Amino acid sequence: MSSMNPEYDYLFKLLLIGDSGVGKSCLLLRFADDTYTESYISTIGVDFKIRTIELDGKTIKLQIWDTAGQERFRTITSSYYRGAHGIIVVYDVTDQESFNNVKQWLQEIDRYASENVNKLLVGNKCDLTTKKVVDYTTAKEFADSLGIPFLETSAKNATNVEQSFMTMAAEIKKRMGPGATAGGAEKSNVKIQSTPVKQSGGGCC
């Protein structure tokens, strides 16, 4: 299994953040396992998955942490910002409030993450065209003003999901430069079993 293969050139720790219900877990499920479920339930605390990718002839192991969006878990998840190489901020294109809260999530990054961490803005659920309230141009201009890459995704039909994680990996690799090695990121590799605990309530697309 490629995800268990220790032979890799880089290990990047990525973090998914954003309001509860925007589809963070579904994006991760689509990217890591290429599956989707309508009945995915709210993440409690933190879960993570690993996927190994090839980029520019290099093998990159992505350790992707999925955080709970609920306020009561904010203190738990804040510690996961430290050591992250890239942070993906997710909002729901059908939920204006989730987009408005992106600024608050970016403040969390400034507060807890390393100064040079890579960021990516993702507008999820773009398949729900009739319910869309956050315009692509509005989000793109916002991201451009901050110098952050932006993509609209759909975990449901797999639109741009692969591209989002590959974009993030490429940005981190570019920042680290040719001299970086897998060992440089190894200190953030937390050895725990992935045993997500879920509770019912609120699906995602």
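Placed from the backbone N, Cα and C atoms, the Cβ positions cover glycine too.
For all the noted positions, this structure keeps the original residue and models no substitution.
For Ser20, Gly21, Gly23, Lys24, Ser25, Cys26, Glu38, Thr43, Gly69, Asn124, Lys125, Asp127, Ala155, Lys156, the entry in Swiss-Prot reads GTP binding site. Look at Ala155 (GTP binding site): DSSP puts it in coil.
Marked as Mg(2+) binding site by Swiss-Prot: Ser25, Thr43, Asp66. The DSSP secondary structure for Ser25 (GTP binding site) is helix.
Where Swiss-Prot documents Lys49 to Arg as a mutagenesis experiment, the accompanying text is: Promotes TLRs trafficking and TLRs-mediated signaling; when associated with A-61. Of all Cβ atoms in the shown protein chains, 18 besides its own fall within 10 Å of the Cβ of Lys49 (mutagenesis position). In the three-state DSSP assignment, the secondary structure recorded for Lys49 (mutagenesis position) is strand.
Swiss-Prot documents Lys61 to Arg as a published mutagenesis change and attaches the note Promotes TLRs trafficking and TLRs-mediated signaling; when associated with A-49. DSSP assigns Lys61 (mutagenesis position) to a strand.
Record note (Swiss-Prot) on the mutagenesis of Arg74 to Ala: Abolished arginine GlcNAcylation; when associated with A-82 and A-111.
Listed in sequence order, Tyr112, Ala113, Ser114 are the same-chain residues six or more apart from Arg82 (mutagenesis position) with CB atoms under 8 A from its CB. Listed in Swiss-Prot is the mutagenesis experiment Arg82 to Ala, annotated as follows: Abolished arginine GlcNAcylation; when associated with A-74 and A-111. Abolished arginine GlcNAcylation; when associated with 72-A--A-74 and A-111.
Quoted from Swiss-Prot, the note attached to the mutagenesis of Arg111 to Ala states: Abolished arginine GlcNAcylation; when associated with A-74 and A-82. Abolished arginine GlcNAcylation; when associated with 72-A--A-74 and A-82. Mapped onto three states, the DSSP output places Arg111 (mutagenesis position) in helix. Its Cβ taken as reference, Arg111 (mutagenesis position) is surrounded by 9 other Cβ atoms within 10 Å in the chains shown.
For the mutagenesis experiment Asn124 to Ile, the note given by Swiss-Prot reads: Dominant negative mutant. Strongly reduces the levels of CASR present at the cell-surface. In this structure, Asn124 (mutagenesis position) is part of a beta strand by DSSP.
In the three-state DSSP reading, Ser20 (GTP binding site) counts as coil.
Mapped onto three states, the DSSP output places Glu38 (GTP binding site) in coil.
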